[in-house]
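Novice: Copied straight from Swiss-Prot:
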- 363-448: domain 'Death' (DOMAIN)
- Ile230 to Val: In strain: LEW/NHsd, ACI/SegHsd, DA/Bkl and F344/NHsd (VARIANT)
- His295 to Pro: In strain: LEW/NHsd, ACI/SegHsd, DA/Bkl, F344/NHsd and BN/SsNHsd (VARIANT)
Amino acid sequence: MGLPIVPGLLLSLVLLALLMGIHPSGVTGLVPSLGDREKRDNLCPQGKYAHPKNNSICCTKCHKGTYLVSDCPSPGQETVCEVCDKGTFTASQNHVRQCLSCKTCRKEMFQVEISPCKADMDTVCGCKKNQFQRYLSETHFQCVDCSPCFNGTVTIPCKEKQNTVCNCHAGFFLSGNECTPCSHCKKNQECMKLCLPPVANVTNPQDSGTAVLLPLVIFLGLCLLFFICISLLCRYPQWRPRVYSIICRDSAPVKEVEGEGIVTKPLTPASIPAFSPNPGFNPTLGFSTTPRFSHPVSSTPISPVFGPSNWHNFVPPVREVVPTQGADPLLYGSLNPVPIPAPVRKWEDVVAAQPQRLDTADPAMLYAVVDGVPPTRWKEFMRLLGLSEHEIERLELQNGRCLREAHYSMLEAWRRRTPRHEATLDVVGRVLCDMNLRGCLENIRETLESPAHSSTTHLPR
């Protein structure tokens, strides 16, 4: 028995066969393919498209933000376009019949709207600060927080489409762009390689020790240098005024120090021995010829004045030596006094043997030195005496109207700043000799030896 033939089914099969036969030509003609449309558009210049019904006509495309309503009816006529409705857009020139729908930022993907949708631009979605876009497909992405790189350092900071690149510290390994402790590493070969102790860590303690020791060594060196300087200043006190003048640019005030074993005081009539031409005269003590000692007896009245005018007549006194009982007779040839003649001493020799102090109570002595030194050589004279340049200029400005008073102030300042055993006429004489001013030295000597000066001035010893 055969299957019954249904007339309706047979008709359907015949129609299907006819459609398959005409598909390559008829269907293609009814619905033009995309390639054919592009070929026809290429026949027109840029910014225009071919009329869908008449290829010889090129119509102007619609601007972005608009869509095509009707094609141009003939060459030279404009295409009819309208602006896209709200929620739709076209981002470029087109001849589409309908605008595209705007996309919406997906909150479930933690997206945020960067800029809203406009007629000529689609909605722009992005991520919040400290987040990056992790794409799940070509168009869909999810916002993920950037890695803070705990237990590591940031190699590359977080960007819009890239997470932070971290470099983990020793004892941690990178897992999912996070630094995980090596204690969580079990049997992962990659993990075990990353958790090996680096060789460079062995030298780190040495580097840190050097960083600590270097400042300590510098500090101890400075302390040692300071201690040495203090010790030298204590060992050599004469350096203190010079160091003071170098640091402060001024002369240090020097206290008047009496020389060891030397007491200088003004001469008085009671303390000045008298002089006599008698060769047997004893200026200090008179001794009897008996073996026993007797009280000293003055033989002549004492001269009331002793000044530079008497220096050329100065003769050392002669003493009588009386042997004591039981003394060796070889030491004493005669009991009679034997005078010892002495040569006449020069003024310079007397000054060198007995340095004379420049006394401020006697301004005439200072003025004698001021008037004896040429003004053109005065600054050189004071520099050689040891007065600082700053002090010289200060006193010169202070007494600018009177040059003589300025020179007197400089000499007085030198006398006050110089120790007592150094501020002597001997020092002044040596400086003048070094300056080849022996004539000036003689003038000063004559001034000090003059009767007018001797009658009012007593040089201290």
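A Cβ is built for glycine as well, from the same backbone N, Cα and C atoms used for every other residue.
Can you tell me where each of these features sits in the structure?
Specialist: When secondary structure is read from DSSP and collapsed to three states, Ile230 (variant position) falls in the helix class. Ile230 (variant position) has a Cβ environment of 10 other Cβ atoms inside 10 Å.
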Novice: For a three-state summary based on DSSP, what are the helix, strand and coil counts in the domain 'Death' (363-448)?
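Specialist: Once the DSSP states are binned, the domain 'Death' (363-448) shows 67 helix, 1 strand, 18 coil.
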